[in-house]
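One mutagenesis experiment named in Swiss-Prot is TRP75 to Lys, and its note says Abolished activation in response to poke without affecting activation in response to stretch. What Swiss-Prot says about the mutagenesis result for PRO77 to Arg is this: Does not affect activation in response to poke or stretch. The mutagenesis experiment LEU80 to Glu is recorded by Swiss-Prot, whose note states: Abolished activation in response to poke without affecting activation in response to stretch. Swiss-Prot lists VAL335 to Trp among its mutagenesis entries, and the accompanying note reads: Abolished homodimerization, leading to formation of a monomer. According to Swiss-Prot, the experimentally introduced change LYS435 to Ile is described as follows: Abolished activation in response to poke; when associated with I-536. For LEU438 to Lys, Swiss-Prot lists a mutagenesis experiment annotated as follows: Converts the channel into a constitutively active phospholipid scramblase. The mutagenesis experiment ALA439 to Lys is recorded by Swiss-Prot, whose note states: Converts the channel into an osmolarity-sensing phospholipid scramblase. Under the heading of mutagenesis, Swiss-Prot lists GLU531 to Ala and annotates it as follows: Decreases the stretch-activated single-channel conductance by 1.6-fold. For the mutagenesis result LYS536 to Ile, the note given in Swiss-Prot is Abolished activation in response to poke; when associated with I-435.
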Amino acid sequence: MATLQDIGVSAGINILSAFVFFIIFAVLRLQPFNDRVYFSKWYLKGLRSSPARGGAFAQRFVNLDFRSYMKFLNWMPEALKMPEPELIDHAGLDSVVYLRIYWLGLKIFTPIAVLAWAVLVPVNWTNNTLEMAKQLRNVTSSDIDKLSVSNIPEYSMRFWTHIVMAYAFTIWTCYVLMKEYETIANMRLQFVASEARRPDQFTVLVRNVPPDADESVSELVEHFFLVNHPDHYLTHQVVCNANKLADLVKKKKKLQNWLDYYQLKYARNNSQRIMVKLGFLGLWGQKVDAIEHYIAEIDKISKEISKEREEVVNDPKAIMPAAFVSFKTRWAAAVCAQTQQTRNPTQWLTEWAPEPRDVFWSNLAIPYVSLTVRRLIMHVAFFFLTFFFIVPIAFVQSLATIEGIVKAAPFLKFIVDDKFMKSVIQGFLPGIALKLFLAFLPSILMIMSKFEGFTSISSLERRAAFRYYIFNLVNVFLASVIAGAAFEQLNSFLNQSANQIPKTIGVAIPMKATFFITYIMVDGWAGVAGEILMLKPLIMFHLKNAFLVKTDKDREEAMDPGSIGFNTGEPRIQLYFLLGLVYAPVTPMLLPFILVFFALAYIVYRHQIINVYNQEYESAAAFWPDVHGRVIAALVISQLLLMGLLGTKHAALAAPFLIALPVLTIGFHHFCKGRYEPAFIRYPLQEAMMKDTLETAREPNLNLKGYLQNAYVHPVFKGDEDDYDIDDKLGKFEDEAIIVPTKRQSRRNTPAPSIISGDDSPSLPFSGKLV
């Protein structure tokens, strides 16, 4: 078990690491050749030019102004200067609300920490229960545990203090959550009301279009919406399966990068042609001329791309039973997106379309009927992933409990002979080991989310974040506590009756605070400080700049600003909320470490959002109900654990008074859900009508159809250098097929005449396009 000395060694290592990271960052950010890495957002907005273009040759690469190095931490106050309204305009509402999660942590835990240290620490410290348990029952403990509830004897009246504090912590947390929910809801409504025109405001995604033997998907979609939304339907774009085409385009881009590299290399030294080997990684195989080889490969794959495009456009099997349908007004889109279209609730399913940059195109090709099966498979896979990950978690706990294991395994005693090494192993290594084990988890969870078939990047990230949160709850928290308790009290477990084991675990739960303190310092202190260095984007930018960049456009594409990473960042924040709320009434020693994390992370990520991150999408803070719900879950878990802990301490008179807390907390959650959540899942028709009215008054001659015409065209049909225009293949729908007649024997309320019946109907234009 980590002692106070071990915690001190870990704190020293992590504080030193964070300080070194900040110094390195301060030096690197001042160098002109790194300007595009550490200020990439300003370059993407076109508001910053490279300082390396002017001045002396040396000044283009190295900052020779030594006065700038004297203020190496001035980026911290600068990150706090930009006011929130300006930050919303600069980075979007998603980024600002994400920052408010850190601010929420500070608002919740600062008063809680002050109250806990003022009231609970003296109550816990003035007892000798652990000393007596150590002598009588051979229970392992440290000086830090004397500040916890474990140090209070059974049947003590002092437990009433912890119950009163639990009520105080709950009331304060719920109050802050309610005020924040109200603020975020108002920010969202105001943001949506003042937001510039976007295609997704007028568009819905229609899925599970029923098959029809007589009509194509495009014709069927048009007929359905002309009949059921006759005054509001504007245009649509059917979805196609272009995944194979997208893979070919991606492969061609890689080949083009290699060709650019070898052409640039040959231009610098044209004394001899460049030769490459065709074998694995260029280590063996036939030698060929590099430039000629890649020109031939690009020509070959270009022909494949053209052929695949023809197949996608002309093959009915490539057309999916889904479409992006656009309307003349936001009001009409809101009505369609938020209502059931037919008596069969499994057909003609409508939802708000993601904004074009948020669409995850490859998943649109997944048949809707297979989504349930896919999600069931992923639920099972996630269960086994979570279950089997308990093994490395138990290994991490063994690193954190050397002293306890030595009691049962004396041959390991040589490990703890050196006090400093023992402090490093127990105070630093467990946190590092756990962080390494979790390194690949976000990628695995994102792959699982993609397999489930979500159609937008934002929904993918929210699902991955939810699974990461559950994983942290089960493995990082619960498994660490249970496995750690078993390791720490191993000798006690082996020499006591079975009915005494729950009591030993109850005493041991607060003792795991030492492990979580070390993890917070590794992940929340040094880890957050290391984020600002951006080592991977920095290295990749300079490699691309050296070998691939030929133009300013190439240099812009070489930048990798990244984003806030909701799927990884938010679950980590929620783990700290969970730890803080669980240990606030149990071991207040942990709270200052959490406060340092929230304060440091708020400053670092505010700087990154202002200067670096380029958000991939804008959901107008649609994720906030998830954030609120997980904090509530952490609060309920903390109450249940405290109730169980007091039960093991035989606080029979005091413990029942905690039963009301989870009930009241869940009731509070339902109140907030009913009061504020509708602003995040539905678009008020009143707001939509107001925005439409204002836009009509300001732009009476707006060509909305032209604005929406190509908004949801698949990216593989856009901006390619090949002389290919999808409208050339589908222009007949615009020019020749002004009216799309039905081909059925009988059809009521058809806005176009039937080919067979010849009934008259008003002419209505068709504007369907292929996505």
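From the backbone N, Cα and C atoms, a Cβ is placed for every residue, glycine too.
Don't expect the noted substitutions in this model, because it carries the original residues.
Positions of the features from Swiss-Prot, shown on the structure.
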| residue | record | CB count, 10 Å |
| --- | --- | --- |
| TRP75 | mutagenesis position | 19 |
| PRO77 | mutagenesis position | 10 |
| LEU80 | mutagenesis position | 12 |
| VAL335 | mutagenesis position | 18 |
| LYS435 | mutagenesis position | 15 |
| LEU438 | mutagenesis position | 20 |
| ALA439 | mutagenesis position | 8 |
| GLU531 | mutagenesis position | 18 |
| LYS536 | mutagenesis position | 10 |
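A separation of roughly 30 Å, to the nearest angstrom, links the Cα atoms of LEU80 (mutagenesis position) and ALA439 (mutagenesis position). Here the Cα atom of VAL335 (mutagenesis position) is found 47 Å from that of TRP75 (mutagenesis position). With respect to their backbone Cα atoms, PRO77 (mutagenesis position) and GLU531 (mutagenesis position) stand 18 Å from each other. In the three-state DSSP reading, LYS435 (mutagenesis position) counts as helix. Counting in whole angstrom, LYS435 (mutagenesis position) lies 18 from LYS536 (mutagenesis position) by their C-alpha atoms. For the pair LYS536 (mutagenesis position) and ALA439 (mutagenesis position), the C-alpha distance works out to 15 angstrom. Cα of LEU438 (mutagenesis position) to Cα of TRP75 (mutagenesis position): a span of 30 Å. In three-state terms derived from DSSP, LYS536 (mutagenesis position) belongs to a helical segment.
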